[in-house]
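Student: From Swiss-Prot, here are the annotated features:
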- 96-110: heparin binding site (BINDING)
- Glu183, Cys186, Cys187: Zn(2+) 1 binding site (BINDING)
- His677, His685: Cu(2+) 2 binding site (BINDING)
- 374-565: domain 'E2' (DOMAIN)
- Ser656 to Ala: No chondroitin sulfate linkage to isoform L-APP733 (MUTAGEN)
- Gly704 to Val: Little oxidized neuronal proteins. Scarce amyloid-beta protein 42 aggregation. No neurotoxicity (MUTAGEN)
- Tyr757 to Gly: No DBB1 binding (MUTAGEN)
- Asn759 to Ala: Some DBB1 binding (MUTAGEN)
- Tyr762 to Ala: Some DBB1 binding (MUTAGEN)
- Lys763 to Arg: Loss of ubiquitination (MUTAGEN)
Amino acid sequence: MLPSLALLLLAAWTVRALEVPTDGNAGLLAEPQIAMFCGKLNMHMNVQNGKWESDPSGTKTCIGTKEGILQYCQEVYPELQITNVVEANQPVTIQNWCKRGRKQCKTHTHIVIPYRCLVGEFVSDALLVPDKCKFLHQERMDVCETHLHWHTVAKETCSEKSTNLHDYGMLLPCGIDKFRGVEFVCCPLAEESDSIDSADAEEDDSDVWWGGADTDYADGGEDKVVEVAEEEEVADVEEEEAEDDEDVEDGDEVEEEAEEPYEEATERTTSIATTTTTTTESVEEVVREVCSEQAETGPCRAMISRWYFDVTEGKCAPFFYGGCGGNRNNFDTEEYCMAVCGSVSSQSLLKTTSEPLPQDPVKLPTTAASTPDAVDKYLETPGDENEHAHFQKAKERLEAKHRERMSQVMREWEEAERQAKNLPKADKKAVIQHFQEKVESLEQEAANERQQLVETHMARVEAMLNDRRRLALENYITALQAVPPRPHHVFNMLKKYVRAEQKDRQHTLKHFEHVRMVDPKKAAQIRSQVMTHLRVIYERMNQSLSLLYNVPAVAEEIQDEVDELLQKEQNYSDDVLANMISEPRISYGNDALMPSLTETKTTVELLPVNGEFSLDDLQPWHPFGVDSVPANTENEVEPVDARPAADRGLTTRPGSGLTNIKTEEISEVKMDAEFGHDSGFEVRHQKLVFFAEDVGSNKGAIIGLMVGGVVIATVIVITLVMLKKKQYTSIHHGVVEVDAAVTPEERHLSKMQQNGYENPTYKFFEQMQN
């Protein structure tokens with residue numbers, strides 16, 4: 001009985017220990033996580049059985065943005081309240097990766113860093129603090145950085161204290177995978193090294209491994225590397241053979257694999273650097289890549305005699321190694337160097353090194369050069385109707401390439417820190433500074449590429465919108481010029497033109513919102529241009545609508561439809577203006593080529609500007625009535641200007657008919673010189689307030705109010721003074737007037753009597769008489 005009870009208690013304790021110790025994941029066997037490997041279907045953790053499963057839809061592959069990762073977490077875990085994501089601290093080995101269109105696969109194994117899907121309110125991780133270790137934390141409320149930044153901060157802090165980073169976790173979330181602090185545990189070097197198994201320490205003794213095969217040829221591991229590479233190659237061959245067998249069984253899948261998109265092949269190729277499998281390189285290619293690298297001393301200043309393979313000479317040559325960083329063309333002895341690189345033909349090495357090699361100690365992934373650059377490919381391809389889809393693909397490839405480069409740099413950083421453990425503190429700081437500069441340069445390069453991508457996309461969208469608007473306006477004018485004009489055809493052309501103008505306005509506002517979020521200073525500079533463009537749209541639409549009055553018969557017949565159209569557009573303008581500040585986050589992938597606002601409900605925000613705002617400035621027209629058109633018995637229509645009175649100086653060629661109308665004349669609108677300086681907009685409390693432009697008409701009322709205010713203030717002051725004076729005069733203490741001719745003794749006696757003094761003699765005689 002007792003052994004059975006002990007087994008039950010042990011099983012219950014084991015299940016309890018497997019549960020994730022977070023409030024949001026209470027009762028779950030595993031923590032919600034997702035993993036991505038470009039070219040393969042995404043994987044997610046089954047929280048009920050703790051196993052990795054493929055994408056349920058069978059279509060989702062690697063995601064390029066943090067917003068997309070959060071959305072995918074919410075899709076695969078609909079029963080959980082996923083509020084944020086964070087990159088995991090440690091990589092995991094996941095099997096059974098599948099390509100698109102396959103539900104079950106085997107022998108596909110990759111090592112990746114997953115993303116944790118955080119449930120409910122954020123709760124910091126519970127870190128274990130071993131003996132002789134210290135728990136530390138850092139918070140900065142003015143900083144909102146990624147998981148990678150805070151990991152670097154924790155490592156630097158522990159390194160300054162001559163300790164190793166044992167574990168860490170994020171604090172104070174401020175965005176998607178962004179935080180304001182970090183908690184971490186630093187352990188002494190001796191304690192950390194004792195707690196790690198010696199076999200594991202030879203492979204990787206750092207706290208975080210960023211994936212990838214960390215091959216060190218300088219440590220005499222040639223046989224191990226070649227053996228591992230051969231095993232991987234055999235596994236890949238078997239994997240491809242198994243897939244070929246499956247393809248033979250299903251002819252449709254053969255066609256699908258043969259017609260695999262170029263983009264998917266590119267993503268699969270560029271993901272090699274983040275895994276431990278060599279899916280496209282043979283052992284010879286790996287060795288050729290190593291032996292073709294130039295000798296790198298590294299950022300440290302040690303003088304260690306090493307050997308490297310010289311491509312031009314075809315033999316190994318000595319050089320001095322600094323002790324950290326560098327590359328893999330680094331061998332202890334000449335014999336070992338020749339054993340690795342001597343078997344590779346010099347012609348293949350010269351072919352590999354025909355292009356200039358980077359001089360930087362941090363070697364970026366070489367697989368990116370095998371495919372065209374994502375941004376360059378997008379920029380070289382002319383725009384078409386699928387501009388938005390091409391832009392989204394280019395953006396995802398750019399983010400994937402940036403993540404790949406950052407992962408490679410972090411692996412190099414880890415390797416350099418392992419090698420620099422026994423070096424002086426100055427050398428350690430030099431290593432940290434070098435890689436910090438490298439990370440910053442990669443971030444800046446990615447930011448420049450993003451900006452170039454966005455600017456090109458915006459320019460193409462604007463050109464396409466201009467073409468659409470021009471074509472719609474020409475069709476509208478042609479319909480008006482038809483003999484006889486068909487009212488319903490005219491209305492359809494007018495509706496298309498209005499939609500084209502609406503797209504232009506939507507594109508302008510979204511572009512300004514993106515610039516405002518990325519670069520507020522630049523947004524302030526282009527603010528007047530944005531307002532001017534909105535004003536141009538307003539003027540252009542008023543002129544186009546005024547043309548309808550030249551054909552009164554058509555205007556009268558379609559008046560109801562036009563009024564309804566104008567009301568819808570006015571409601572659209574009100575919705576846009578009312579929601580300008582309600583949702584400030586807009587990805588730079590949204591643009592005017594996406595579905596209209598009535599379908600997507602995307603909101604924008606305008607910065608407050610100096611000056612006055614008129615609601616009509618963003619409402620492109622005013623409703624009109626055909627009854628206001630005067631009758632003309634001679635069929636000569638006097639056009640009615642539907643624009644505001646202040647803007648009626650623009651000529652519309654009254655009475656000239658529509659035979660000589662040109663689209664360019666409508667598109668070119670004269671703007672007031674003052675509008676560039678005073679944009680005429682003001683936002684208060686998320687509402688738009690109209691101020692009359694003609695302030696002179698209210699000067700009389702203002703002067704009257706000022707005079708009345710002065711009079712009222714004067715009366716109040718006089719009243720207060722009188723009340724104060726009355727208060728002081730009403731207070732008295734029974735003062736009795738004394739004749740000025742009396743003697744000083746009598747005056748003194750009078751004052752004493754006023755204060756209650758009684759002459760004792762008088763009091764004695766009064767008592768005697770009584």
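The backbone N, Cα and C atoms fix where each Cβ goes, and this holds for glycine too.
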Student: What other residues of the same chain, not counting Glu183, Cys186, Cys187, have a CB atom within 8 A of the CB centroid of the Zn(2+) 1 site?
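Tutor: The surrounding set, listed in chain order, is Leu127, Val129, Cys133, Lys134, Phe135, Leu136, Ala154, Cys158, Thr163, Leu165, His166, Asp167, Tyr168, Phe184, Val185.
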Student: Using a 10 Å radius around its CB, how many other CB atoms surround Cys186 (Zn(2+) 1 binding site)?
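Tutor: Result for Cys186 (Zn(2+) 1 binding site): 24 other Cβ atoms within 10 Å.
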Student: Taking only the residues in the domain 'E2' (374-565), give me the average pLDDT of this model.
Tutor: 83
Student: Could you list the residues of the same chain, at least six apart in sequence, whose Cβ is under 8 A from the Cβ of Tyr757 (mutagenesis position)?
Tutor: Leu749
Student: Just going by other Cβ atoms within 10 Å, which of the recorded positions His110, Lys763 has the emptiest spot?
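Tutor: Each of the recorded positions His110, Lys763 was scored by Cβ atoms within 10 Å; lowest is Lys763.
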Student: Using all protein chains shown, find which of the binding-site residues Cys98, Cys187 scores highest when you count other CB atoms within 10 A of its CB.
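Tutor: When each Cβ's neighbours within 10 Å are tallied, Cys187 leads.
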Student: Using a 10 angstroms cut-off on Cβ to Cβ distances, just flag whichever of Asn96, Asn759 is the loneliest among these recorded positions.
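Tutor: Output over recorded positions Asn96, Asn759: least Cβ neighbours within 10 Å is Asn759.
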Student: Other than its own, how many Cβ atoms are within 10 Å of the Cβ belonging to Arg100 (heparin binding site)?
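Tutor: Step by step: centre on the Cβ of Arg100 (heparin binding site), count other Cβ atoms within 10 Å, giving 17.
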Student: I need the CA-to-CA distance for Cys98 (heparin binding site) versus Cys186 (Zn(2+) 1 binding site), whole Å please.
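Tutor: Cα to Cα, Cys98 (heparin binding site) and Cys186 (Zn(2+) 1 binding site) are separated by 39 Å.
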Student: Among the recorded positions listed here (Asn96, Arg100, Gly704, Asn759), which has the Cα closest to the Cα of Cys187 (Zn(2+) 1 binding site)?
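Tutor: Among Asn96, Arg100, Gly704, Asn759, Asn96.
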